[in-house]
Amino acid sequence: MARHVWQAGRFEIGLDKPKIMGIVNLTPDSFSDGGVYSQNAQTALAHAEQLLKEGADILDIGGESTRSGADYVSPEEEWARVEPVLAEVAGWGVPISLDTRRTVIMEKALALGGIDIINDVAALNDEGAVELLARQADTGICLMHMQGLPKNMQINPKYQDVVGEVARYLKARAAECIAAGIAPQRITLDPGFCFGKTLQHNITLMRHLPELMAETGYPLLIGVSRKSMIGELTGETDAAARGHGSVAAALAAVARGAKIVRVHDVKATADALKAWEALGINL
């Protein structure tokens with residue numbers, strides 16, 4: 001089903017043109033910018049404001065690193081990281097996404113107010129998560145595919161048919177949400193690049209995004225920014241220096257139908273999309 005609007009809390013986000021989700025990591029150990037914006041809330045808020053100036057349509061705020069092999073973070077620590085920033089950005093009048101896989105963090109944030117989207121790498125598998133979101137009238141949801149858990153997901157991931165298996169998993173998660181009373185227009189899906197996938201799995205998924213979107217019937221949100229696949233493709237070992245490859249991958253995703261791209265390098269991505277569209281490429 002073709003859909004051109006994502007119901008996301010206070011906003012109906014138009015998907016007729018690709019949207020940019022800017023990443024605000026409040027973690028000391030994220031793979032790319034860990035510790036850069038987690039020192040204090042004011043540093044993080046200044047970064048978030050800069051992302052909006054550069055062209056971000058959505059801010060995605062997270063307090064737990066889900067990189068491969070990431071250390072455990074308690075729910076108390078995760079909430080302590082995100083709460084002061086969420087409390088401030090809630091009044092900015094822009095779509096705010098919370099990147100979390102814990103029901104308790106979702107519940108606290110939704111009670112705080114001003115949170116429009118729950119972006120969950122675990123696809124609402126935490127106990128009570130689906131029921132919590134079903135009780136919300138309009139909160140947007142992004143369900144992501146991951147094989148395994150962050151601590152072990154990159155240890156020899158295997159698939160018989162990566163596109164088919166990812167599609168079936170995401171369809172099943174979306175179906176559970178709808179059965180619980182969540183409206184389909186609130187749902188987007190993320191195939192989970194580099195979450196329990198080899199480089200070849202990631203390449204195959206990217207090349208077959210149109211089939212994945214057709215099979216699932218939902219808009220796709222794609223996150224490839226600065227990830228290991230970009231490093232493997234370009235030979236760049238420094239995650240922070242993978243911006244050029246990340247922009248190219250974001251454009252490749254959009255060209256294949258992705259509606260939202262989650263990125264660190266907002267200005268470069270926004271400029272690339274503007275130039276590409278102006279030069280007559282059908283996005």
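Keep in mind that glycine also has a Cβ here, set from the backbone N, Cα and C atoms.
The domain 'Pterin-binding' feature in Swiss-Prot is assigned to 18-274; the stated evidence is sequence analysis. Annotated Mg(2+) binding site per Swiss-Prot: ASN25, in sequence order, evidence recorded as similarity to another entry. For the naturally occurring variant VAL36 to Ala, Swiss-Prot gives the following note: In strain: BT054. Under its natural variant entries, Swiss-Prot includes GLN50 to Arg with the note: In strain: BT054. Taken from Swiss-Prot, the feature (7,8-dihydropterin-6-yl)methyl diphosphate binding site applies to THR66, ASP99, ASN119, ASP190, LYS227, ARG262, VAL263, HIS264, supported by similarity to another entry. The annotation that Swiss-Prot gives for the naturally occurring variant SER68 to Pro reads: In strain: BT054. Among the natural variants in Swiss-Prot, ASN152 to Thr has the note: In strain: MO124. The residue drawn here is the original one. Recorded in Swiss-Prot as a natural variant, ALA174 to Ser carries the remark: In strain: MO124. A natural variant is reported in Swiss-Prot for this position, THR188 to Ile, and the note states: In strain: MO124. Where Swiss-Prot documents THR204 to Ala as a natural variant, the accompanying text is: In strain: BT054 and MO124. Looking at Swiss-Prot, you'll find the natural variant TYR218 to Phe noted as follows: In strain: BT054 and MO124. For GLY243 to Val, Swiss-Prot lists a natural variant annotated as follows: In strain: BT054 and MO124.
The two recorded residues, THR66 ((7,8-dihydropterin-6-yl)methyl diphosphate binding site) and ALA174 (variant position), show a Cα separation of 22 Å. The maximal spread of the (7,8-dihydropterin-6-yl)methyl diphosphate binding site, taken as the longest Cα to Cα distance among THR66, ASP99, ASN119, ASP190, LYS227, ARG262, VAL263, HIS264, is 18 Å. On the backbone, the CA of ASN119 ((7,8-dihydropterin-6-yl)methyl diphosphate binding site) and the CA of ALA174 (variant position) stand 13 Å apart. Spacing of THR204 (variant position) relative to the residue listed as 'Mg(2+) binding site' is 28 Å (Cα to Cα, whole number). On its own chain, ARG262 ((7,8-dihydropterin-6-yl)methyl diphosphate binding site) has MET21, ILE23, ASP60, ASN119, LEU221, ILE222, GLY223, SER225 as residues at least 6 apart in sequence with a Cβ closer than 8 Å to its own Cβ. Measuring Cα to Cα from ASN25 (Mg(2+) binding site), the binding-site residues that fall within 10 Å are ASP99, out of ASP99, ASP190, VAL263. Separation of the C-alpha atoms of ALA174 (variant position) and ASP99 ((7,8-dihydropterin-6-yl)methyl diphosphate binding site): 18 Å, rounded to the nearest whole number.
For THR188 (variant position), the number of other Cβ atoms no farther than 10 Å from its own Cβ, over all displayed protein chains, is 24. Neighbour count (other Cβ atoms within 10 Å of the Cβ, all protein chains): 26 for the residue listed as 'Mg(2+) binding site'.
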